[in-house]
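Visitor: Got a structure for you, questions after.
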Amino acid sequence: MNKTELINAVAEASELSKKDATKAVDSVFDTILDALKNGDKIQLIGFGNFEVRERSARKGRNPQTGEEIEIPASKVPAFKPGKALKDAVAGK
């Protein structure tokens with residue numbers, strides 16, 4: 001499912017217009033993004049957690065030359081599914 005399909009599903013399930021569903025979906029995504037940029041953790045009980053994780057510096061290799069390079073530390077977004085989401089996907 002892509003973003004357009006998600007918006008259509010939200011519009012249908014909530015009886016919103018596609019315009020209002022688009023605003024709602026975009027607002028949720030923007031709010032999650034802003035929270036992660038600020039270093040906050042988003043906890044949606046039963047669904048899962050969005051957070052920023054630190055990836056430490058490490059050594060890598062240039063695949064074209066084989067030269068060893070240093071990959072700097074970085075921050076990456078992460079999602080950890082909650083128990084209810086895991087159970088629903090597993091059919092429990």
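Quick reminder: no glycine exception, Cβ is built from N, Cα and C everywhere.
Original residues only: the substitutions mentioned are not part of this model.
Below, the features straight out of Swiss-Prot:
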type	residues	note
VARIANT	Asp40 to Lys	In strain: Globigii
MUTAGEN	Phe47 to Trp	No change in DNA-binding
MUTAGEN	Ile71 to Ala	Weakens the interaction with Bacillus phage SP01 Gp46
MUTAGEN	Lys80 to Gln	Disrupts interaction with Bacillus phage SP01 Gp46; when associated with Q-83 and Q-86
MUTAGEN	Lys83 to Gln	Disrupts interaction with Bacillus phage SP01 Gp46; when associated with Q-80 and Q-86
MUTAGEN	Lys86 to Gln	Disrupts interaction with Bacillus phage SP01 Gp46; when associated with Q-80 and Q-83
Visitor: CA-CA, which of the recorded positions Asp40, Phe47, Ile71 lies nearest Lys80 (mutagenesis position)?
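Guide: For Lys80 (mutagenesis position), the spatially nearest of the recorded positions is Phe47.
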Visitor: Round to a whole number and give the Cα-to-Cα distance in Å for the pair Asp40 (variant position) and Lys86 (mutagenesis position).
Guide: 23
Visitor: DSSP three-state call for Asp40 (variant position): helix, strand or coil?
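Guide: Assignment for Asp40 (variant position) reads coil.
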Visitor: Counting only residues 6+ away in sequence within the same chain, which have a CB under 8 Å from the CB of Phe47 (mutagenesis position)?
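Guide: Once residues fewer than 6 apart are set aside, Phe47 (mutagenesis position) is near Pro81, Gly82, Ala84, Leu85.
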Visitor: Tell me, how many other CB atoms lie within 10 A of the CB of Lys80 (mutagenesis position), whichever protein chain they belong to?
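Guide: Its Cβ has 12 other Cβ atoms within 10 Å.
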Visitor: Reduce the DSSP letter at Phe47 (mutagenesis position) to three states and note it down.
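Guide: Its secondary structure by DSSP: coil.
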Visitor: Rounded to the nearest Å, what's the C-alpha distance separating Ile71 (mutagenesis position) and Lys86 (mutagenesis position)? Just drop the number here, would you?
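Guide: That comes out at 33 Å between the alpha carbons.
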